[in-house]
Amino acid sequence: MAEEEEVEEGRSSSSAILDLPEPLLLHILSFLTDVRSRHRAALACGRMRAAERATRSELSLRGDPRSPGFLFLSHAFRFPALEHLDLSLVSPWGHPLLSSVPPCGGGGGGAPSASSSSGMNVYHPEAISEQNAFIAARLAGCFPAVTSLAVYCRDPTTLANLTPHWQASLRRVKLVRWHQRPPTLPDGADLEPLLETCAALRELDLSEFYCWTEDVVRALTTHPSATAALTHLDLGLAAATDGFKSSELGPIAASCPNLRKLVAPCLFNPRFSDCVGDDALLSLATSCPRLTVLRLSEPFEAAANIQREEAAITVAGLVAFFAALPALEDFTMDLQHNVLEAAPAMEALARRCPRIKFLTLGSFQGLCKASWLHLDGVAVCGGLESLYMKNCQDLTDASLAAIGRGCRRLAKFGIHGCDLVTSAGIRRLAFTLRPTLKEVTVLHCRLLHTAECLTALSPIRDRIESLEINCVWNTTEQPCSVANGTTTECDPEDDELGEVYESAAKKCRYMEFDDLGSWEMLRSLSLWFSAGQLLSPLISAGLDSCPVLEEISIKVEGDCRTCPRPAPRTIFGLSDLAGFPVLAKMKLDLSEAVGYALTAPTGQMDLSLWERFYLHGIESLQTLYELDYWPPQDKDVHHRSLTLPAVGLIQRCVGLRKLFIHGTTHEHFMTFFLSIPNLRDMQLREDYYPAPENDLMFTEMRAESWLRFEVQLNSRQIDD
């Protein structure tokens with residue numbers, strides 16, 4: 001009887017919302033944006049499930065849409081209002097969604113799609129073609145109103161089958177490919193099906209799509225009617241090492257006269273005769289006068305090869321360039337070569353582009369000299385809300401003071417590689433911009449150690465929401481115990497600044513008396529470490545109280561082979577992050593930490609021991625909900641795989657619900673993760689270039705192995 005009474009009470013409590021008219025119920029449900037909240041509502045009853053499907057506007061598929069479980073769903077499985085569909089993360093990740101390549105060749109990837117969709121191997125090209133058409137039609141039937149599509153494309157077959165079903169509505173497309181471009185593919189063939197079919201296309205995103213610059217130029221110039229309608233074009237090109245030349249940038253701009261957003265890597269190296277210079281920039285501005293967002297960057301060059309020569313861009317050329325773009329709001333020019341005496345160009349930017357709000361500059365010298373009381377250079381851009389300056393060697397504390405006086409609306413500020421800036425300049429800027437500044441980035445500035453930087457940010461400690469810094473510990477200011485990976489209180493007798501503090505409350509010398517408050521609004525924290533450095537000193541350096549910190553990103557770079565072997569019982573220090581009470585998301589990126597994947601020489605540690613060093617203590621993060629992990633690599637053998645110590649440590653994170661490994665691993669290692677009680681969403685992503693081409697040769701994890709693990713994962717009973 002008691003159970004029946006509880007059921008009746010539950011029905012009466014839910015009847016209030018279920019008795020609402022259908023339009024009002026749909027309107028209420030449309031306000032639920034959190035995915036899990038919508039899922040909970042959909043599980044309540046059939047009417048709520050139908051309402052959730054009717055109002056869902058975006059969806060990212062993680063499973064295998066080629067499997068019988070999806071292909072033979074009831075026709076009631078339909079999302080009539082869904083506009084954004086992401087197919088770039090379908091399982092197994094990186095394998096062709098639709099492919100005409102027989103699975104028996106060395107191209108890899110065909111076997112999983114054929115076997116997973118029909119339960120038997122289909123080798124005949126006609127059978128594969130029919131299968132592709134059926135899968136594409138099933139997707140179009142489930143999601144009839146798609147206007148924005150993201151998809152992983154190993155070859156043009158996927159687009160050739162999908163785009164005809166949404167050709168009238170498709171306005172935005174993002175292509176993803178981290179594998180090598182098929183060498184026999186004609187130039188521009190990857191984009192051919194898209195530009196030929198989708199007349200309504202307005203936005204094209206290739207920021208994570210590896211291809212050649214020749215492909216882009218050929219595709220855009222041979223379809224003038226389609227490209228003339230484009231308003232947003234992102235040509236970031238995943239892992240691009242070469243940018244667009246002057247002879248390529250001009251035709252692209254001429255083919256897309258209505259662009260409002262353009263992102264492109266360019267060749268600015270003056271040693272090349274076809275580099276982008278003043279004439280190319282002016283031609284770009286003349287061809288696309290409506291640009292509001294323009295982001296041009298020079299692909300990263302190795303330090304051994306780079307020489308800080310002058311770029312082929314002059315101040316006079318920039319002045320003419322800005323004069324031709326009056327609507328510009330967001331401008332990025334991140335160069336590896338110097339532009340000298342850039343202050344007049346920045347003043348022209350403020351004068352000619354009055355709407356400018358977001359500005360990112362790399363290797364621009366003389367941005368703000370601040371030699372007199374009047375403002376000069378970038379400081380006259382009073383409408384800026386975001387400013388990021390990189391490798392500006394003559395930027396000083398006085399420059400920051402002038403920027404603080406002139407740019408009073410700044411909410412985001414960042415410097416990278418500015419070696420003359422000190423903590424005094426950062427503190428003065430923070431004090432001046434206290435009412436507006438919310439996000440700060442300080443990276444690789446020679447005179448700014450981490451503790452000094454945190455101290456300098458004390459004026460906005462209670463207001464800042466996002467912080468990105470590189471961790472450089474001043475060993476002369478650390479106790480020996482901190483340098484060895486442990487933390488203890490400082491000895492008051494060792495503090496040379498005793499006259500500043502009260503003797504009963506002395507702190508470490510990098511802690512100021514007015515820095516005892518908490519980081520009340522800090523929600524996102526990004527940390528950069530060189531290989532072998534410790535996280536442990538971070539807490540005692542000033543980041544001890546972050547009550548609302550939700551997300552942390554840790555990036556480690558360097559050659560572990562040159563690092564001394566850590567002392568016994570010395571660990572990186574992830575357990576220190578357990579003091580953040582609501583930490584839910586972590587990105588731990590060791591992809592640029594290089595070591596020995598196989599047997600290491602005497603006295604050195606292989607990658608498995610380095611993974612143990614960095615991951616030890618991660619089980620202490622009881623609130624951790626989502627983890628993205630990039631394993632370290634051995635570039636000599638192109639090895640980026642999860643080792644047994646890493647698997648054993650990660651599987652002890654009992655609170656994890658989402659786990660994404662950006663690398664490979666062995667199938668029997670995956671069974672460890674089944675012991676994580678609430679793990680619901682997991683994926684192996686080889687989203688780095690070049691991703692392994694052939695599962696049978698270069699990766700430990702086969703597609704069939706992953707699908708078997710996925711069945712085990714999805715068959716578990718999740719408590720919540």
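Each residue's number is its place along the chain shown, starting with 1.
Cβ coordinates come from backbone N, Cα and C, glycine included.
Taken from Swiss-Prot, the feature domain 'F-box' applies to 14-60.
Looking at Swiss-Prot, the entry for mutagenesis of Pro21 to Ser says: In d3; dwarf and high tillering phenotypes; when associated with W-36. Spatially close to Pro21 (mutagenesis position) yet at least six residues away along the chain is no residue at all, judged by Cβ distances under 8 angstroms.
Every protein chain considered, the tally of other Cβ atoms within 10 Å of the Cβ of Arg36 (mutagenesis position) stands at 11. Mutagenesis annotation in Swiss-Prot: Arg36 to Trp, described as In d3; dwarf and high tillering phenotypes; when associated with S-21; the structure shown retains the original residue.
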Summary of DSSP states over the domain 'F-box' (14-60), given as helix, strand and coil counts: 31 helix, 3 strand, 13 coil
Averaged pLDDT score, the domain 'F-box' (14-60): 78
